[in-house]
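Chemist: Swiss-Prot gives this note for the natural variant Ile56 to Thr: In strain: 197. Residues or ranges marked as active site, acyl-ester intermediate by Swiss-Prot: Ser207. Annotation of the natural variant Leu302 to Met in Swiss-Prot: In strain: Lig72; the original residue is retained in the structure shown. Here Swiss-Prot describes Ala355 to Ser as a natural variant; the accompanying note says: In strain: Lig74. Per Swiss-Prot, natural variant Glu391 to Gln is noted as: In strain: Lig74. Here the residue is the original one, but Swiss-Prot notes a natural variant at this spot, Leu394 to Ile: In strain: Lig74. If you look up Swiss-Prot, you'll see His464 marked as active site, charge relay system. Here the residue is the original one, but Swiss-Prot notes a natural variant at this spot, Asn494 to Lys: In strain: 197.
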Amino acid sequence: MNYVGLIIVLSCLWLGSNASDPDDPLLVQLPQGKLRGRDNGSYYSYESIPYAEPPIGDLRFEAPEPYKQKWSDIFEATKTPVACLQWDQFTPGANKLVGEEDCLTVSIYKPKNSKRSSFPVVAHIHGGAFMFGAAWQNGHENVMREGKFILVKISYRLGPLGFASTGDRDLPGNYGLKDQRLALKWIKQNIASFGGEPENILLIGHSAGGASVHLQMLREDFGQLAKAAFSFSGNALDPWVVQKGARGRAFELGRNVGCESSEDSASLKKCLKSKPASELVTAVRKFLIFSYVPFAPFSPVLEPSDAPDAFLTQDPREVIKSGKFGQVPWAVSYVTEDGGYNAALLLKERKSGIAIDDLNDRWLELAPYFLFYRDTKTKKDMDDYSRKIKEDYLGNQKFDIESYSELQRLFTDILFKNSTQESLDLHRKYGKSPAYAYVYDNPAEKGIAQVLANRTDYDFGTVHGDDYFLIFENFVREVEMRPDEEIISRNFINMLADFASSDNGVLKYGECAFKNNVGSEKFQLLAIYIDGCQNRQHVEFP
């Protein structure tokens with residue numbers, strides 16, 4: 001056992017003997033002092049607990065430091081977690097600035113269940129393209145009603161504050177990923193005090209949260225922090241995750257906020273630290289060339305090997321091929337029309353017509369930004385590729401509402417499905433622990449596509465989040481679950497509870513047991529639909 005593992009084990013043992021007060025379960029003893037949660041009827045909550053020093057001042061653009069302060073009074077863990085400062089796609093109006101820079105907290109939700117003295121733990125990383133989103137946006141009422149596990153929501157730095165990088169040791173980037181990792185360490189060390197089982201931690205996330213889960217898992221010591229991982233509609237190989245071109249964008253950020261005289265990374269970092277955080281985040285709008293496109297102008301990067309506290313120094317593909325990653329059970333998923341999240345905004349009505357009309361004149365300009373190959377090809381190669389994929393999916397059709405479904409399929413394939421297949425293929429060849437996958441096809445009455453398109457008269461199919469928002473309530477649904485969705489919701493929640501506590505990595509959904517892909521010649525894919533589930537084998541994803 002290495003030093004980090006020993007410290008975690010000793011911390012868990014010590015904290016296990018200092019759990020919540022049996023006379024008052026709202027009071028919990030931590031190394032920092034006592035905190036008080038809230039009784040919500042069917043569950044307890046302990047919100048906005050700091051796990052890191054505030055990433056402000058000199059700590060901006062630095063790896064997070066563990067929270068060191070001691071509480072002389074009882075810490076009131078009753079405040080809804082604040083969103084990390086962001087330029088939020090879903091905030092209406094011109095000013096989309098939301099949140100605060102001091103935001104590195106975890107929030108814990110514990111069911112009341114007299115039959116259990118302890119619970120498995122599901123740690124949750126929210127999505128939002130590494131640019132926006134918040135822990136509070138993913139509701140927990142469905143999960144708490146089932147009463148199967150403790151839920152921990154992680155907040156982490158976003159946008160330029162979390163992911164600006166010059167690609168060298170002065171401003172290496174990936175601060176948001178480093179936040180997540182520190183939060184996981186905090187959970188491992190402290191969750192026993194809340195009645196959680198530190199040996200039964202499952203890490204999950206959706207979209208950028210799912211990609212974050214996969215990236216965390218690519219750390220070789222991940223198994224010391226969690227026993228399993230689940231990536232919903234997002235993984236490390238998606239083209240919008242680990243991007244190139246970050247150095248140019250970091251200096252462009254500097255020019256946008258008055259740091260144009262900075263000629264090297266060190267001086268740029270110093271200047272950016274001196275600027276108001278709101279100014280840095282508001283500058284995100286300068287990187288958007290069409291609505292909220294590209295949806296992830298700042299994202300994870302490859303860091304140089306000499307960077308302090310480096311998180312990711314190799315392409316994820318090479319990490320998986322090396323076998324030197326967290327060899328724990330992993331599941332990944334996609335829905336049949338994930339790309340609706342990216343394409344639906346093109347059906348929004350404007351005074352000059354629907355937005356998709358613009359693509360007829362601007363496809364060669366916009367496609368590299370929609371599909372994230374703007375920094376990987378020459379101008380000629382980008383144009384050739386843009387023409388080819390249009391021909392492959394739309395043929396001679398023009399861009400309009402009649403051809404929209406083909407465009408949405410293009411977005412689904414390139415941004416989600418193809419990379420899900422590639423990641424699963426690598427894990428089945430180089431992984432040692434089980435690797436599972438499912439595809440979901442059961443459209444919601446209202447979801448993220450209807451919100452972005454601002455219309456309900458189009459059948460978008462099963463879009464990004466239609467499965468995940470049955471586990472965690474989200475503002476984009478705005479409708480009650482149908483009876484079939486209530487069954488699916490319970491199946492998903494039970495699936496997570498069982499995965500977190502399983503000793504052999506077995507994964508089940510309802511009556512269907514997932515099949516392991518490791519060592520399999522064909523892809524083992526569980527299809528989940530309105531009235532059941534079925535195991536299917538594929539040479540390529542359907």
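Positions of Cβ are set from backbone N, Cα and C atoms, glycine also.
Describe the structural context of each listed feature in the structure shown, including burial, neighbouring residues and relevant distances.
Modeler: Taken residue by residue with DSSP, Ile56 (variant position) is part of neither helix nor strand, so it is coil.
Note on Ser207 (active site, acyl-ester intermediate): other Cβ atoms within 10 Å of its Cβ, all shown chains, come to 27.
DSSP gives Leu302 (variant position) a coil state; it is part of no helix or strand. The number of other Cβ atoms within 10 Å of the Cβ belonging to Leu302 (variant position), over all protein chains shown, comes to 22.
The 10 Å shell around the Cβ of Ala355 (variant position) contains 18 further Cβ atoms across the protein chains shown.
Taking the Cβ of Glu391 (variant position) as reference, no residue of its chain lies under 8 Å away while being at least six apart in sequence.
Neighbours of Leu394 (variant position), defined as other CB atoms within 10 A of its CB across all chains, total 18.
Under DSSP, His464 (active site, charge relay system) is assigned to coil, being neither helix nor strand in the three-state scheme.
Non-local neighbourhood of Asn494 (variant position): Glu146, Lys148, each in the same chain, at least six residues away, with C-beta under 8 Å from its C-beta.
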Chemist: From the Cα of Leu394 (variant position) across to the Cα of Ile56 (variant position), what is the distance in angstrom?
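Modeler: Taking the Cα atoms only, Ile56 (variant position) lies 48 Å from Leu394 (variant position).
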Chemist: Among all the protein chains here, how many other CB atoms are within 10 A of the CB of His464 (active site, charge relay system)?
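Modeler: There are 32 of them.
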Chemist: Please give me the variant positions out of Leu302, Ala355, Leu394 that lie within 10 Å of Ser207 (active site, acyl-ester intermediate), comparing Cα atoms only.
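Modeler: Close variant positions: none.
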Chemist: Could you check which of the recorded positions (Ala355, Leu394, His464) sits closest to Leu302 (variant position), going Cα to Cα?
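Modeler: Minimum Cα distance from Leu302 (variant position) across Ala355, Leu394, His464 lands on His464.
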Chemist: Cα-Cα separation of His464 (active site, charge relay system) and Ala355 (variant position), in Å?
Modeler: 20
Chemist: Provide, as an integer number of angstrom, the distance between the C-alpha atoms of Ala355 (variant position) and Leu394 (variant position).
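Modeler: On Cα coordinates alone, these residues lie 17 Å apart.
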